[in-house]
Amino acid sequence: MSEAGNVASGLGLPGEVSQWSLKRYGRFMLLDNVGSPGPSSEAAAAGSPTWKVFESSEESGSLVLTIVVSGHFFISQGQTLLEGFSLIGSKNWLKIVRRMDCLLFGTTIKNKSRMFRVQFSGESKEEALERCCGCVQTLAQYVTVQEPDSTTQELQQSQGPREAGESQGKDPLQQGPSLTLEQHVCMAAGAGVLQERTSVTHRAQSILAPEKLTLAYEGSSWGTEELGPFLRLCLMDQNFPAFVEEVEKELKKITGLRN
């Protein structure tokens, strides 16, 4: 179940939102063993897969998964944005697999692939599963969520606490919840460049043009109260800078034709 409706004031998000607390967020990394000569060159070519895990804590901040009514998806820790993209039309490039209280995401955009996964938090295992199910229901409005081990989950739930505990003793975020999906994402276009954490301010600075508009174009029909939240929403979408770049290219084409 979602924990909040309009409580995304910390990130300045407009509109109704649904949020879920996370225990962990993991980002799949493929470390290149460049400069490793000798017999291990074949292993170096394959790379060393590992997971960079972020924990929810008082020091680093709480991990939160947010889905805005507009279809925007975010994962944040405090004021830091870890993931951000639009779920609209995501069936073509986004794959999601559920395993117990964890979700594994695989994306392939412009021949670049990456993966990340989340584990939901809760006072009990049942509460974490409930939050995961609530998030899956919201995600299902935009993209299919695969549950290949649903039969296994039912068997584990039918077991006693001791048997279930033994089968779930390992940290699910450190396991490979769906090796086939990981292989599919990695083989689709090789290991993509993984984004590091970034702030909304830094992203705004990276696409803000230094030129100042002439006086004739300085007016705007949008008020500051409306424009601010809208821009923050756009900047938190990791594909927005590429969109701005495409718009700039088209504008240059138009001005070139007119000149």
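Every residue, even glycine, has its Cβ placed from backbone N, Cα and C.
Here Swiss-Prot notes a mutagenesis experiment, Arg27 to Ala, with the remark: Strongly reduced interaction with ANKRD31. Cβ neighbour count for Arg27 (mutagenesis position) (all protein chains, 10 Å cutoff from its Cβ): 20.
Phe28 (mutagenesis position) counts 23 other C-beta atoms within 10 Å of its own C-beta, drawing on all protein chains shown. Phe28 (mutagenesis position) falls within a strand segment according to DSSP. Quoting Swiss-Prot on the mutagenesis of Phe28 to Ala: Strongly reduced interaction with ANKRD31; when associated with A-104.
Taken residue by residue with DSSP, Phe74 (mutagenesis position) is part of a strand. Under the heading of mutagenesis, Swiss-Prot lists Phe74 to Ala and annotates it as follows: Strongly reduced interaction with ANKRD31; when associated with A-81.
The DSSP secondary structure for Leu81 (mutagenesis position) is strand. One entry in Swiss-Prot concerns the mutagenesis experiment Leu81 to Ala. Its note says: Strongly reduced interaction with ANKRD31; when associated with A-74.
Under its mutagenesis entries, Swiss-Prot includes Leu104 to Ala with the note: Strongly reduced interaction with ANKRD31; when associated with A-28.
The subset of mutagenesis positions (Arg27, Phe28, Phe74, Leu104) lying with their Cα within 10 Å of the Cα of Leu81 (mutagenesis position) consists of Phe74, given in sequence order. Between the CA atoms of Arg27 (mutagenesis position) and Phe74 (mutagenesis position) there is a gap of 14 Å. Between the CA atoms of Leu104 (mutagenesis position) and Phe28 (mutagenesis position) there is a gap of 10 Å.
Leu104 (mutagenesis position) falls within a strand when secondary structure is assigned with DSSP.
The CA atom of Phe74 (mutagenesis position) is located 17 Å away from the CA atom of Phe28 (mutagenesis position).
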